[in-house]
Every structure is written in C-alpha cells, then in structure tokens.
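J.: Below you will find the structure I want to go over with you.
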Amino acid sequence: MEKTYNPQDIEQPLYEHWEKQGYFKPNGDESQESFCIMIPPPNVTGSLHMGHAFQQTIMDTMIRYQRMQGKNTLWQVGTDHAGIATQMVVERKIAAEEGKTRHDYGREAFIDKIWEWKAESGGTITRQMRRLGNSVDWERERFTMDEGLSNAVKEVFVRLYKEDLIYRGKRLVNWDPKLRTAISDLEVENRESKGSMWHIRYPLADGAKTADGKDYLVVATTRPETLLGDTGVAVNPEDPRYKDLIGKYVILPLVNRRIPIVGDEHADMEKGTGCVKITPAHDFNDYEVGKRHALPMINILTFDGDIRESAQVFDTKGNESDVYSSEIPAEFQKLERFAARKAVVAAVDALGLLEEIKPHDLTVPYGDRGGVVIEPMLTDQWYVRADVLAKPAVEAVENGDIQFVPKQYENMYFSWMRDIQDWCISRQLWWGHRIPAWYDEAGNVYVGRNEDEVRKENNLGADVVLRQDEDVLDTWFSSALWTFSTLGWPENTDALRQFHPTSVMVSGFDIIFFWIARMIMMTMHFIKDENGKPQVPFHTVYMTGLIRDDEGQKMSKSKGNVIDPLDMVDGISLPELLEKRTGNMMQPQLADKIRKRTEKQFPNGIEPHGTDALRFTLAALASTGRDINWDMKRLEGYRNFCNKLWNASRFVLMNTEGQDCGFNGGEMTLSLADRWILAEFNQTIKAYREALDSFRFDIAAGILYEFTWNQFCDWYLELTKPVMNGGTEAELRGTRHTLVTVLEGLLRLAHPIIPFITETIWQRVKVLCGITADTIMLQPFPQYDASQVDEAALADTEWLKQAIVAVRNIRAEMNIAPGKPLELLLRGCSADAERRVNENRGFLQTLARLESITVLPADDKGPVSVTKIIDGAELLIPMAGLINKEDELARLAKEVAKIEGEISRIENKLANEGFVARAPEAVIAKEREKLEGYAEAKAKLIEQQAVIAAL
C-alpha cells in the first residue's frame, strides 16, 4: 500500500469504476425486502451546498448499509426545474450579456434559452453529487420537466379538477411586483421596521355625528395610499363611541366615495382610534371583513405596484361591478406605490383632514427571492382544495403509518395541517408546467391533458378558437408527486410495485409544509394498494437541522460565510476562496468585511481533506433535528482518523502479507488480546447497528471512531507485539488471523460512512481472507453474534489496560523517561489480580516497559514508592535512584508558582464588579471553569511534592 493516504488519487477513479460496474442499481431480487430513498431533488441549475452534502451523506450511509444487508435497494436521483429561481437566473444572464428582457425574446424563445442554460449548467450539481460518493442509480435519473413527469403532472391536475378539488377563483394573493407573480405564504419573509401611523379624518355623511358630537371619524392607517380603494370603515360593535353609527356612511376623502360603516370584531377598541379603513382588494384582513359584510372590492394597483389609470371594481364574489365609479384622481394615476403614499398624505393634509402622524413599529412582508415589499393583490388564480386532501394525511401520522424522527416535528406538522388553507398553485411565470386549461372567446374554461382531448371531450369544432392558460404551476406541485411520478406513474410499473411506499425521506424542517405535507396529501389521494387503501409516500421522515457556521450564523452569500463542501474535499487557495466569496455580490459594500473575516479564518486557504473525512464529520455532527455549527477542527480530526486507519492497515498488511494467516487450516492459538479484540468488535457491531437502525448517525460515528482509534489502533496493535516478536507458530497464526479478520470486518462496518478508503484497503485485505468478490459495497454487513460474547477476555484485558495506564501515568507525573525500565510491585492483590499478572507477565512487561513484576505479601509495606490504586490491587513503583530529589522538587515548585499566578489573575477578574456586570454569562462561566481546572492541577502538584519529599 502507498505510504501515505492520498484521497485525491483514489476517490474519483474508484467512483467511476463503481458506476461503470452498475453496483448502484437495485439487485432486482424480489425475494428480499425492498429499501428505497427518494433524493430531495436539488435545483437543476444550482450547485451543491453544505445542506445538500449533509443530507446526502446521511442518505448514502443508509443506502449502503441496507444494500450490504442484501435488500433490493434503490436510491432514486433527480433534479427540480425550480421555477422562479431558474427563470431569475436566466433573466439576469440575458440582461447582463445582451441587455434584453424575456419579453424581448418572447415565451417560446425564452423557454428554449432556459433549456440551453440547463444543458450547460445542469450537470454541475450531478457532477458534485458523484464527488460525494453518492451511490444513486444514475440510469433512472429524472427531471421534474421531463416527459414522464410532465404527463404525471397533467394527469393529477385533470383528475383533481374533475373531482372538483381544483378550482379557479379571484382571491387575494401575495404578489411580487418585481417578479410579477403570485408567491406562496411560505416564500414571504416578514421583516420588522420603523414606520408611521397616519390618523385621517373621514367626514360623516347625512349630518351624522359621533357620541361626542364630531362630524367625522378618525381612521388610523399605516398604508394611506390604499385609501383610494376603501369600500368601508369598521368599528367594534361593542364600542360605545361608534356603535350607533353602524349602518351609516362616511364620505371618502379625495374620491368622495360614499362608503358604509360596518360593525366587526376586527376593529379593536384599544388600538389606534378604534376605526379601521377597509380595503378588501389590498389587505388580507380587510378581504375577510369585506366578505363578511358583502363589501365591493376595488383594485387600484397594476401588477408592477403602480396606481392604475382607472380602478377595477368587483362585487364581493369577484364579478365586475358598476356599484362604484372606477375613476382615480388624475394626480395619483401611474404613480409608483410609495410615491403615491406621499402624494395621498399631502393631498389629505391640504384638505385639513390629516389629524396626526405617530411613529409605529411595523412588520413588512418581503419576497424572499425578489427582495421587494409584497403587495396583497386581487387576481384570478388556480387553487387546490386542501382540507379534503389533508384529512387522510393527518390520520396517517396519527396512526403511525408515517413516523417523524425526531417525534417533536409531528406537532409542527399537525398544527399546520389542521388549519390548512387552500393552496394557490398558479404562478405568473414562463418556466414550469403550463396549466392544462384552455379558454374560448366567451371565457369558458376547459381542462384536459392536451388541446385535442379538450376539443374531443367538449365537441368543439375547428372553428372554435381556444387559447391555453398563460400561467404555470407552482414548482412544489410537481415536487409533491415525486415519490410516485419518478417510478413511472400513471403507468402501473414494476418499479412502482417494488419500491412504493418508499422507506425513508430525509428533509430539512424548513420544507415540512412546502413539500413533506404536500407529498403525503397527493400520494395518499392517487396511490392505493390492492385493497384500495391509500398508500403513504414513505414510512419515516428523518428531519435534519440547518448547518450554520462556527459562530452559529446561518450560511449566506451576503454574510460571506458559505463553505463549499467540495472546497473541503479538494482544497482551495486563499485568493480563490476570496474571489468566490466576494465576486459578483449583490451587495458589493460588504466585500471588505467578508475579505477580512475570511483571511483571519483561513490564512492559507482550505487544505484538501478528502470526501471520506467530510462525510465522517457530517455523520458525527448529525444529532437528530438539531442545527449544527460547522467545525473545521472536527474535519481535521476525521482526516487524521482516515490517516490512522490507513497506517494501521499498512501495519496489519506488513505483518500478514505473504505469511500464514490460518485461513487454510493449521493450528491456531488465540492470545488474550486476540480474544479481547474479537469480543470488543462483536459488541461494537451490536451498538453500531442499533445506532444506524435508530437514525443516530452521530452515535454510530462515535462508536466507529472509539473502536478504531482507541481499541484497535492504540491498544490491540500494541498488544500484538509480544506475540509478533516471539510467539509460537500457532500463536502467530492466531494473531495474524485475528488482525486480518477484525480489519476486514471493520472495513465493512465503516464502509457506509467512509466508502472510498474502506474499498481501497479492502481490495488488499480480501486476498488474505480468500474472498474473491469484486467490491466491498456488495459484501454482507457485519452481524452481531451472541455466541461470541467473551466476558472473561473483556474483563481481563480491561484490568491489564488499567495497570499499563497507571504505570504510564506515574512516568508522566514523575518526569521519568518513557524508555527507562521500571520495577513494579503489587500489594494487596485479589486472587483475580494475581491470576491476571501471572498469566500475562509478558504483555505487562513489554507494554509498560517493566524490568520486573513482584507480588508483595499482604503485610509487606515495600520501599518508598509512588502508588496507584487499580481494581483489586495497589501498584507501587519504587522511586530510589529514579529521580534527582532536589531538581524534581525545584521543578514542581516552579510549576506551582506558575499556576498560582493564573489562579490569582482569574480571581481578580471575577472580583471585578465591572467585568462581571458587562461580560456575557458564557464568558464568566468559562473563567470559573478555568479556575476549577487550575485548582485541581495545583492540588495534584502538591500531592506529588509530598511523595517526592518523603523519598
């Protein structure tokens, strides 16, 4: 084997070999249980980020683990067309390169441009997924806009429409005036900001007066520009100031519209003035109030968020109406919405109707992609009736057909599902699945899989002109069908029969509503088992937390704290990293801060660590459902682990290749160490499998690390040396056999988490075991064997380890050279301790560097010694002649003085009231912890001084 482990040399060629050999495909053995995971489809034009790497590592670990258990295993791969995101990228690209908009291109040509861009950059993410070692079946790769999936989308739309579960309605939606499309509630980001509350007088009509004799109402509003669309004023029916005015009218300033005063709980007597203007076409709460009181709706805004030249007036059901004039005063027409706000306030003030302006804290909705303020807008949209679909989806989780890991996410799911709103599925975009609905010139709507079907079903002749709906479906509509559409539905395919319901869904909690809930609803509606019972899309949902930076901040381009997973695999120089973090930024003014921070954190760029080290780190950090603070130190630690495994394997191979390892017969004697490591490994298998079976990847990674580093490398390889240096033929055969057996099993155990290094080493080790199989990927996963439990070997070896560690600690504390042979005395031995010494003298002498071991009679005090207590015995190391008493006492006095200095420094700090008042709790706790540590160290040194002074 190569002297040093270099992941760059082995990982890519190995992956290409695996893929070429078809090892990632299902084995097709239907007598075995199936196991299937659907990858959450990443955006086709995106690139891999830490969240992807994290989730995909967890998925690949599960898939490899199940595949090695002989299951018929499919990891279904694919990408998402990502409507808004992709369209925005391409629009920005043509604007920057050609100075054009999508409208310059026209719909068809612009869509062609997006397909071109997909062909160009769509391969980035799949290339990166290969670098992570993902064992997905590439031959089954799907794309949400491929022909099969597009057919499934049409099928679902048509069927839901025919069942009256999809309808078209005029409703208020979140409108992004920059992107000119409806967006969902989940894509709205609410930001806190400082604003104003304007108090405006609305004159009462017909000589009416308030209880205190005023001839106007004062209405408080944060959005004076929408006054132009008011159709009512609400007061609380219990409010003594105004309740007698309910049913009377006010005259709306600026437009002189006569609008009613309605009694509604929405008006809060304690808030503002108690009178609320109602603009049903421009506010979600007002929309509901308007419905309750049958108020008309007046839309005053264009889709760009400017004031219209003439308003659109609708009745409460959304039909056009002439109940009010559509005129808008000329001075406000075509004004941008925030300019209109200033103009309306100035005009009201000029009329003497502006009573006061108060500062006010606001929550303002922004679009998370367009980045501008969202406008509630009255538009025609397509909706799915969600309550009907939600009922069985709630029951599936209640009765345990679907389980969430961790369980607390079930509550989040229930709270949303039990209060579910109809889902707006239409988007005013060009990129996506176009809605399969057509209109004739009279405005009648026809839904079908294609235009021919529509004409045939509705007996429409060639002379009837039809135009297809311009809108596309929300991206999440096609994603909701992912578990079954990818397997060939609506055809009844073998894949659907074998792999659905799927086994586990790995997802971030941030898309539990966007995606998880909708998959459950859609799947249960369309997929039934042979008895007609709705099928769930998956049995388990494993929720991951978010990956944050080392300070717990969310990773984002504007913070400049994003780490590309592949930069940790392959390494990146500082100049390249700076370019990546500060090049073409949306907010260039942040570049300097980001540059400084990056230079401080990565003065030499990022070293290459290899894929296995990255995967091991991600698995080790995967404590269920919690957010993870990324830690470069952990990554270095797991790269060191890979080096350690490599070097240990080289040691094993150097001692076994070309030797008799007992696989072809011959007498074998197992030493205590051999029996111990076999028993220890058997227990490790049991604990490791339990951790993986319960989705505790962090615990599994910890078990693997502990066994490999501490038990196998640090102890067992040391414990083999006495046999290797002077054992009989049978003992040598036994130890070589054990070395090879445990290493080969350990490689299989570790393979799901660190696939590359394990396959590479295994190819060398398999020869020694007489294994002829081609790949570790398809080897059986290690099984716990209850008959191999060896309590005696475990107990005896633990005792020997205690004794060796005790001697090593005495050397360290007394400053004795590691190579100097020592005399060991044992006092007060139990029968077990004496037996253990007598049976394992050679081991003890070699590993603890002892020249002699003597068991003292019970009453023998022995010479002046340093002592340690272990289980069933007291260990003594005589000190005479080992150290220079004066020098050692002087050294210890120096150490004590140094520690006392640190103690008084911290005590002064903690006694400083200013420091304690100002410093964060965590900083104070850390100082107290340091103080305790120093106090313990001082006590130990004083103990050593006493021992040496007594010599």
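Each Cβ is built from the backbone N, Cα and C atoms, and glycine gets one as well.
None of the substitutions listed is reflected here, since the structure keeps the original residues.
Checked Swiss-Prot, it gives:
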MUTAGEN   Thr222 to Pro  Produces mischarged Thr-tRNA(Val) and Cys-tRNA(Val)
MUTAGEN   Lys277 to Ala  Reduces posttransfer Thr-tRNA(Val) editing rate significantly and alters amino acid discrimination in the editing site, resulting in hydrolysis of the correctly charged cognate product
BINDING   Lys557  ATP binding site
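Quick one: where do these features end up spatially?
T.: Long-range Cβ proximity for Thr222 (mutagenesis position), meaning a same-chain Cβ under 8 A and a gap of 6 or more residues, is found for Gly195, Ser196, Met197, Trp198, His360, Leu362. According to DSSP, Thr222 (mutagenesis position) is assigned to coil rather than to any helix or strand.
For Lys277 (mutagenesis position), the Cβ neighbour count at a 10 Å cut-off comes to 25, with all displayed protein chains included. Classification of Lys277 (mutagenesis position) by DSSP places it within a strand.
Counting every protein chain shown, 16 other Cβ atoms lie within 10 Å of the Cβ of Lys557 (ATP binding site).
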J.: For the C-alpha pair, I'd like the distance in angstrom between Lys277 (mutagenesis position) and Lys557 (ATP binding site), rounded off.
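T.: About 41 Å separate the Cα atoms of these two residues.
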J.: Indicate whether Lys557 (ATP binding site) is helix, strand or coil by DSSP.
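T.: DSSP call for Lys557 (ATP binding site): coil, neither helix nor strand.
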